[in-house]
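One structure below.
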Amino acid sequence: MIRFKKTKLIASIAMALCLFSQPVISFSKDITDKNQSIDSGISSLSYNRNEVLASNGDKIESFVPKEGKKTGNKFIVVERQKRSLTTSPVDISIIDSVNDRTYPGALQLADKAFVENRPTILMVKRKPININIDLPGLKGENSIKVDDPTYGKVSGAIDELVSKWNEKYSSTHTLPARTQYSESMVYSKSQISSALNVNAKVLENSLGVDFNAVANNEKKVMILAYKQIFYTVSADLPKNPSDLFDDSVTFNDLKQKGVSNEAPPLMVSNVAYGRTIYVKLETTSSSKDVQAAFKALIKNTDIKNSQQYKDIYENSSFTAVVLGGDAQEHNKVVTKDFDEIRKVIKDNATFSTKNPAYPISYTSVFLKDNSVAAVHNKTDYIETTSTEYSKGKINLDHSGAYVAQFEVAWDEVSYDKEGNEVLTHKTWDGNYQDKTAHYSTVIPLEANARNIRIKARECTGLAWEWWRDVISEYDVPLTNNINVSIWGTTLYPGSSITYN
């Protein structure tokens, strides 16, 4: 009887255990199925990462290659050439409006909004993530776990790591200088966005870049971008996409949030913190040497007194905008003295509690394979160069002991509506008239004079060579003063052409 009771008790316990374990096994299987659905769903997404993040800017089919215009004593030839620019940046500039969409560990969609630097955030329940900071000295203290990786909580965790470094290690460790520099002339919004990897609206709003004036050749603008990185914060990459999502999330949930072949999911893998300085060099000069003058000014502190570029610098202004660091001190500086800009760049170059870092750029990866999400920019733009010509004159002087004749001719250039060169031939009304010494005159030339031809001949009195050339020059350059002199005798004539 006792043996029977024991057997019955064991059977009851076994049955209870089976009933208890069944929900656990079922629940565990449900979680596994959800994780597998996310991993297999993201893995099965079909897309070309180069195409899904392609940015096709301006497409230029036709343009006027050349035009000329007279302004006062000047003739300005505007020459346009079609250029193409292709870039594939992996570090994307951060602007204030997207801070809460570009923090370490943030989930995004690789869609058109991402290409335009206004990423779409993928809002779902998340698993904890680890973020790491590369400040020197922290060693094993450089990482922190964020249980619910929202923008606010990740920002708080980063502040905690930075505060720890400031309190314990800033006095014994210095930050290595990591500076990125880029520059470009401005031709269009798409071109400058691709060249500097920054949203053109940022430059338009913060620096006041007048793209219409640039397009109309009323102004020439160069933009400099200085990025000084104080530290970088990275999020651990997942072994599987499902490692990022709460166990309650399914692949269907992700699809409802916008995940598709056209918009695969991304994660912000790292964010660089520091400060960015944008500098605008702007001039109303139409000289073809503007770019060379600006580059010389950037490299050489003494070049501003150079006579070579004096006219350009006198008609230039400079603007600097600082993002990050102690930006209250140098939020925006507008000046005609480039030394003031140098001071802005030099000041506050060291990270401290009084000179904090600012998120300046980020890199994202595709969840499917952790490959870097590079935006592929391709745009056409028109590169415009201006050549300025001034009026000139020909000074004829005849002091020779003989009868002389002159021939002066030139072409005046203009351009039709299609940009084709149109030449109008001009001649001096004193051509081939006998002139005896001493004779002098001035022949004015318009600023659009080209193909200048100057000829002078003397009467020898010889039956077999009645006229002999003293000067015969083609393609004489247009200058302020073209001095043409002839002298001597019929047997020994002399001549010269000088310019000033």
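Placement of Cβ uses the backbone N, Cα and C atoms for every residue, glycine included.
One entry in Swiss-Prot concerns the mutagenesis experiment THR490 to Ala, Gly or Ser. Its note says: Loss of hemolytic activity. Residues near THR490 (mutagenesis position) in space but far in sequence (CB under 8 A, at least 6 apart, same chain), listed by position: ALA401, TYR402, GLU458, CYS459, THR460, GLY461.
The Cβ of LEU491 (mutagenesis position) lies under 8 Å from the Cβ of no residue that sits 6+ residues away along the same chain. Quoting Swiss-Prot on the mutagenesis of LEU491 to Ala, Gly, Ile or Val: Severely impaired hemolytic activity.
Look at THR490 (mutagenesis position): DSSP puts it in coil.
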